[in-house]
Every structure is written in C-alpha cells, then in structure tokens.
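K.L.:
Take a look at the following structure, please.
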Amino acid sequence: MAFAHFVLIHTICHGAWIWHKLKPLLEALGHKVTALDLAASGVDPRQIEEIGSFDEYSEPLLTFLEALPPGEKVILVGESCGGLNIAIAADKYCEKIAAAVFHNSVLPDTEHCPSYVVDKLMEVFPDWKDTTYFTYTKDGKEITGLKLGFTLLRENLYTLCGPEEYELAKMLTRKGSLFQNILAKRPFFTKEGYGSIKKIYVWTDQDEIFLPEFQLWQIENYKPDKVYKVEGGDHKLQLTKTKEIAEILQEVADTYN
C-alpha cells in the first residue's frame, strides 16, 4: 500500500472544514493530508471584495506548492469548482503534482477559455434558487459575487447529508465568486502544464447540481486518465460517501504516487 501527500481543495464559498470527515480517515491509513483555506475562504481573513481573479483566489494553494521541498510531489483533490484551482496550480507547478483528482468537479480543458466549463454548468443548471448576488469592482473590473442560498445548499449540494453537516454549511459558508467574466478573458490552460498531469475524475449520477448531463459532457469533452463512478451519495461525496472516496484515493496513491 502506497502512502501519499494529499492536498484537499474546497470549492467557492466553502473552506478546509468541508474535508473534516475525509482528512482523519486518510491520515488513519498513513497518508499525509493538507486541507487548505483558499483566499477569502474558511478562516482566511481576506474578504472576497479584495480578490480580483480565480488566480488570486488560488494564492494559498500556489504558495503551498511553491514551498514544497525539491522532488516532493503531492496529489491534488479538488471538489466542485476546485478543478479550476487545480488547473491554475498545474500550469505553474506540474512537476510537483503526481496526479489530480476531480471530485464532482469542473474539469477544464486546454482548447477553450478557462470559463468554458463554468459557462456550460450555468447552461445546464441556471437556477441557483435563493442564492444572492452582488457586484464589486477590483482593479477596474466589475466582478459578480454570490452567497449560496440555504435552500440551494440543502436541496442541491448537501442533499443527503445529515442535519449537522447542513447546519455547518449554513454557519461556515461565506461570500465567494466564480469570476466567470475574468476567466473568460484569461489565457487558456496549457498542454505543457495542466495538460500534462494525470487526471482522475470521480462522480455520482445522484449529484443534484452537477447533473449527469453536465458530468458526462465533461468526461467526453476532456477525457481523464481514469473515471470512478460512485453509487449513491450527493454533490458532497466526501461527506456522504467518505469511505468510498478514501478507497478511491488509496487506489490513486497506489497507481500514481
């Protein structure tokens, strides 16, 4: 059994806390696990209005990878919109990434602008229910921010999670942004960087926000090296199918680490 260093990457409006069930399980198996708070997320003191792009939002991940000792490699695990953080990081530090796991996640490609998969998500799932939106200006650019609605959280993200998990999400989610208009003008992700890393895609057809239509489209659009389909669960597989995700990550470590 191989041991790996997993770096867990949360989605927008969330924080490292989303991994609280998976992290100790992986550590009990002997793995090293780092769960990061991205900019203006979790306990990071910045506010989203201070952040002007998905790249700036990814700064804690980039800083972490920069500081890794020479020769050390990690396995990135990104949930939901965390796939964009993976792509940004891989373009800068592909030599430090043994593999990347996309957990019910956006899967960017290298043939279209970085907003391409987000645009498709919005086409497939346009109604974010009671989510509230606002605009702010950073570096002369108008950015749309959002605060996830409690109905959306319960019905579409934490669909099968227990009441405690849902309460945690209501208490700890913060304002965030998809930076969709900024991503639309960002340079494409590169074949030499992001395109060169091993990609593992994990999904369930019971996801109520990343619908099967969207997930199957992503798999076809930018074929990953390996696909795992989890039976049951919801958008937050790390909470509803924790054991199954840990088993998949062990297999990833055995294969790619």
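Just so it is clear, glycine is given a Cβ too, placed from its N, Cα and C backbone atoms.
Keep in mind that this is a model prediction, so the values were computed, not measured.
For SER80, HIS235, the entry in Swiss-Prot reads active site, proton donor/acceptor. Swiss-Prot lists THR11, SER80 with the feature acetone binding site, giving experimental evidence as the kind of evidence. Taken from Swiss-Prot, the feature 2-hydroxy-2-methylpropanenitrile binding site covers THR11, SER80, LYS236. Here the residue is the original one, while Swiss-Prot reports the published mutagenesis HIS10 to Ala with the comment Almost no change in catalytic activity in crude extracts, but the purified mutant protein is inactive. Here the residue is the original one, while Swiss-Prot reports the published mutagenesis GLU79 to Ala with the comment Greatly reduced catalytic activity. Mutagenesis annotation in Swiss-Prot: CYS81 to Ala, described as Reduced catalytic activity; the structure shown retains the original residue. In Swiss-Prot, a published mutagenesis experiment is listed as ASP207 to Ala, annotated No expression due to instability. Listed in Swiss-Prot as a mutagenesis experiment, LYS236 to Leu or Arg is described as follows: Loss of catalytic activity associated to substrate reorientation.
Tell me about the surroundings of these features in the structure.
P.N.:
Counting only residues at least six positions away in the same chain, the Cβ atoms of THR11, ILE12, HIS14, HIS103, ASN104, SER105, VAL106, PHE210, HIS235 sit under 8 Å from the Cβ of SER80 (active site, proton donor/acceptor).
Note: HIS10 (mutagenesis position) has non-local neighbours ALA16, TRP17, ILE18, TRP19, ALA35, LEU36, ASP37, LEU38, SER41, GLY42, GLU79, GLY82, i.e. same-chain residues 6+ apart with C-beta under 8 A of its own C-beta.
Summarising the environment of GLU79 (mutagenesis position), the number of other Cβ atoms within 10 Å of its Cβ, over all protein chains shown, is 26. For the recorded site, GLU79 (mutagenesis position), the DSSP three-state label reads strand.
Cβ-based neighbour count (10 Å, all protein chains) for CYS81 (mutagenesis position) stands at 25.
The C-beta environment of ASP207 (mutagenesis position), restricted to residues of the same chain at least 6 apart in sequence and closer than 8 Å, consists of ASN104, GLN215, GLY233, ASP234, HIS235. In this structure, ASP207 (mutagenesis position) belongs to neither helix nor strand by DSSP; it is coil.
Cβ neighbours of LYS236 (mutagenesis position) (same chain, under 8 Å, six or more residues apart in sequence): ILE18, GLU79, ASN104, LEU157, TYR158, CYS161, GLU165.
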K.L.:
Enumerate the residues of the same chain, THR11, SER80, LYS236 excluded, that satisfy the criterion Cβ within 8 A of the mean position of the Cβ atoms of the recorded 2-hydroxy-2-methylpropanenitrile site; list them in sequence order.
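P.N.:
Residues close to the 2-hydroxy-2-methylpropanenitrile site, other than THR11, SER80, LYS236: HIS10, HIS14, ILE18, GLU79, CYS81, GLY82, HIS103, ASN104, SER105, LEU157, HIS235.
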K.L.:
What is the Cβ neighbour count of HIS235 (active site, proton donor/acceptor) at a 10 Å cut-off, with all protein chains included?
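P.N.:
HIS235 (active site, proton donor/acceptor) is surrounded by 26 other Cβ atoms within 10 Å.
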K.L.:
How far apart, in Å, are the two Cα atoms that lie farthest from each other among THR11, SER80, LYS236, the residues recorded as binding 2-hydroxy-2-methylpropanenitrile?
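P.N.:
Spelled out: the longest distance between any two Cα atoms in THR11, SER80, LYS236 is 11 Å.
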